[in-house]
Every structure is written in structure tokens, then in C-alpha cells.
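Swiss-Prot has this to say about the protein:
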- 23-30, 71-75, 134-137: GTP binding site (BINDING)
- SER30 to Asn: Abolishes GTP binding (MUTAGEN)
- HIS75 to Gln: Increases GTPase activity (MUTAGEN)
- HIS75 to Leu: Abolishes GTPase activity (MUTAGEN)
- 217-273: domain 'J' (DOMAIN)
Amino acid sequence: METNVPKRKEPAKSLRIKVISMGNAEVGKSCIIKRYCEKRFVSKYLATIGIDYGVTKVQVRDREIKVNIFDMAGHPFFFEVRNEFYKDTQGVILVYDVGQKDSFDALDSWLAEMKQELGPHGNMDNIVFVVCANKIDCSKHRCIDESEGRLWAESKGFLYFETSAQTGEGINEMFQTFYLSIVDLCENGGKRPTASSSASFTKEQADTIRRIRNSKDSWEMLGVRPGASREEVNKAYRKLAVLLHPDKCVAPGSEDAFKAVVNARTALLKNIK
């Protein structure tokens, strides 16, 4: 009598991926990687010279992932060294220090450098990016709040995590989500799955929130010229209110931006006869 023995499910093939770190010097790129791979924090700062390379293995679902990590020096001096390592990358860890505004402002420059080195045929849409707002343990010195960092990341369809290499906060969760997204990319034919969060608000809303956040006065906040009439102020306010009202806009920082617009309108109308 024959019995039907169920076939054993063959394990999924191992996957080899390439990951690079990007960001200014001293933002904690190497410390984040060491915290995850070696479960330790190195308090003494040792600048990365050119490129640090490491290999680690992780398990994602039922699949073994062999990760080649290229930790790139952030100092401009090492551009000629790191520019060879952008190609054939599946994942990017983009790091800034929440206490250094310059490191946050430099994120766009890092993306521009990568785009330039990939050349006209390079496609950054097929790479998983995760933004690490690092050193959140230094809360007293923080100058880039979570909503500003999250807005920048999500407006580009990037993952975003608050991290501390010193305490380990957010590190494991970040890497797990990061690797899972890369596996999804590879299983999706090399195309990055659309991040649901990036579709929840428009570029216009994101750009407007940034403009309001960086405005020097109430006139600039509403986008009207100094000395504008009451009608012009109200018209500008209504347009912004429709765009940013918390009931309609879910972009990070929208509620604060809306309140700022309300206060700006009130302040201007007090001085307009």
C-alpha cells in the first residue's frame, strides 16, 4: 500500500545584497553598523579612512541574506575613493545627526553625488533608502525634530527611523525593516515597492511645510509681499488652510504648519487697517 509522503519544501535560495552608508563625517554611520553587527558601541571617534567593508548574514523570512556592507567615509577628501562604490547597490543607509543641521541639509547633496556617479543609466528608484535620524539620545542638542526629518524622507518615498547607536534604540527595527524591503525589491524584479506613506501627501504639501518652517516672518509665511492688503492676506491664508488643514493633510509637521499660518494671519490683520 502506497502512502503519499508530502514533499519537503525546499528552502529559498540565499540572496547576496550590497548596502552602502552615506552621510557627513561624524554622524555615526560606522557606529550604527557596529551596534547592529557587533552589538556594541564605540565611544571613541575613529574616522573612516576611505571605505570600511564588512560581510554579515541575516535571516529574512525563510531566506538567508548575505549582506556586503560598504561604510563610506563622509569627508569630502575621500570622494575619489568612495565614488567607485555607488554602482550595483540595493540599499542605502542615509544618516544625519539630529544635533547638526548641516548634516541634515547635506542629505540632498549626498543623493546628488550618488546620482552623478551612477550616470545617466543609473536608476535610484530601484534602490531601497532608509534615513537614520541618529544620536537621538543627545536630546538637549537636538535641532532637527522628528516631523522635519520624517517629512523629508517620506516625501521621497524613503524609510525613516529615529536611532541611537549609543543606546541601540531603533537600530534593530531599522535594519529588519530595511532588509525586508530589499528582499521585497529583489522579489519584485528589482523594482522598489511603492511606500504607502509617500503616497499619503503631495509634494506641494511637503514643500509648503518646509517653506513655512523656514520663513523669517509672517509675510513670508503666507507668501505675500510686505504691505499686502487685507484681501490679499486672507486669500493667501485660505489657500494654505485648504492645503494644510490637519483633517485633509497627513504630512509630518502639517499641524504645526497650519497653526503657524493661523497665527501669521492673525498677526498681520491686526496691523492692517
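Each residue, glycine too, has its Cβ placed from N, Cα and C.
Original residues only.
The separation of HIS75 (mutagenesis position) from GLY23 (GTP binding site), Cα to Cα, is 9 Å. Proximity to SER30 (mutagenesis position), defined by a C-alpha to C-alpha distance within 10 angstroms, is shown by the following recorded positions from MET72, HIS75, ILE136: MET72.
The binding-site residues under consideration are MET72, ILE136. Their Cβ neighbour counts within 10 Å are lowest for ILE136. LYS29 (GTP binding site) falls within a helical segment according to DSSP. When the binding-site residues GLU26, LYS29, ILE136 are ranked by how far their Cα is from the Cα of HIS75 (mutagenesis position), GLU26 comes first.
Working note on the recorded positions LYS29, HIS75: by count of other C-beta atoms within 10 Å of each C-beta, LYS29 ranks first.
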